[in-house]
Amino acid sequence: MRRIDPSKLELEERLVTVNRVAKVVKGGRRFRFAALVVVGDKNGHVGFGTGKAQEVPEAIRKAVEDAKKNLIEVPMVGTTIPHEIIGRFGAGNILLKPASEGTGVIAGGPVRAVLELAGVADILSKSLGSNTPINMIRATLQGLSELKRAEDVAKLRGKSVEELLG
C-alpha cells in the first residue's frame, strides 16, 4: 500500500475524544491527556491518530501529526461506497452499507466523523460489539481500506465490468 502525502491534501481535522489518563506512582497519580483525532479531505482520504501529553493542546497536536501519517484512500461510487462490508478490530465490528443518494450519513459518534471526513455522503452503518471510540474508528478504517471498486476487481480477474456484474 502506497503512502499518501498529507502536504498535497487540504485536510480537515476533527477531535473525537480527549481522555484524562493516570499513571499511579509512589507519591500519587500522574495525570496526562490522551487525544483521538480524525483527519480527512472529504474527497476519499481519511486517517486517525492518537496523542498523549501533559496538556490538552499538545496531545491534540501530536494526534493530528500521527493521523496525517496514517491516511488511507477510500474507493467511492458517487456519494457512497461500492459494496457492503463489516470492518473488524478487536471486539469492535462496524457494518457499513451503501445507501441511495439523499440518505445522508447514518452513523454514530466516532464512525460519523470518519465517514464525513472521508467524503462519504450517503451510507448506513451499525456498530456491532464494542463501542469504544478507538476500536470503532479502527474497525471503520479497516472496513473502508478493504473496499474495492467493480473496475478494480474486474481488472484483477482479467474480465470486463459487464462480465463481472452479469
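Cβ from N, Cα, C; glycine included.
Substitutions noted, but not modelled.
Straight from Swiss-Prot, the features:
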type	residues	note
DOMAIN	11-74	domain 'S5 DRBM'
VARIANT	Lys26 to Ile	In BSPC 111; spectinomycin resistant
VARIANT	Gly28 to Val	In rpsE1; spectinomycin restistant, not a ram mutant
VARIANT	Gly104 to Arg	In rpsE9; suppresses S12 mutation K55D. Lethal in the absence of the S12 mutation
VARIANT	Arg112 to His	In rpsE7; suppresses S12 mutant K55D. A ram mutation
VARIANT	Arg112 to Cys	In rpsE8; suppresses S12 mutant K55D. RspE8 is lethal in the absence of the S12 mutation
Whole-number Å value for how far Gly28 (variant position) lies from Gly104 (variant position) (Cα to Cα): 48
Arg112 (variant position) and Gly28 (variant position), distance between Cα atoms, whole Å: 38
Helix, strand and coil counts within the domain 'S5 DRBM' (11-74) (DSSP): 14 helix, 38 strand, 12 coil
Residue with minimal Cβ packing [other Cβ atoms within 10 Å] among the variant positions Lys26, Arg112: Lys26
Variant positions compared (Gly28, Gly104) - the one with the fewest other Cβ atoms within 10 Å: Gly28
For the domain 'S5 DRBM' (11-74), mean pLDDT (0 to 100): 95
C-alpha spacing of Arg112 (variant position) relative to Lys26 (variant position), in angstrom: 41
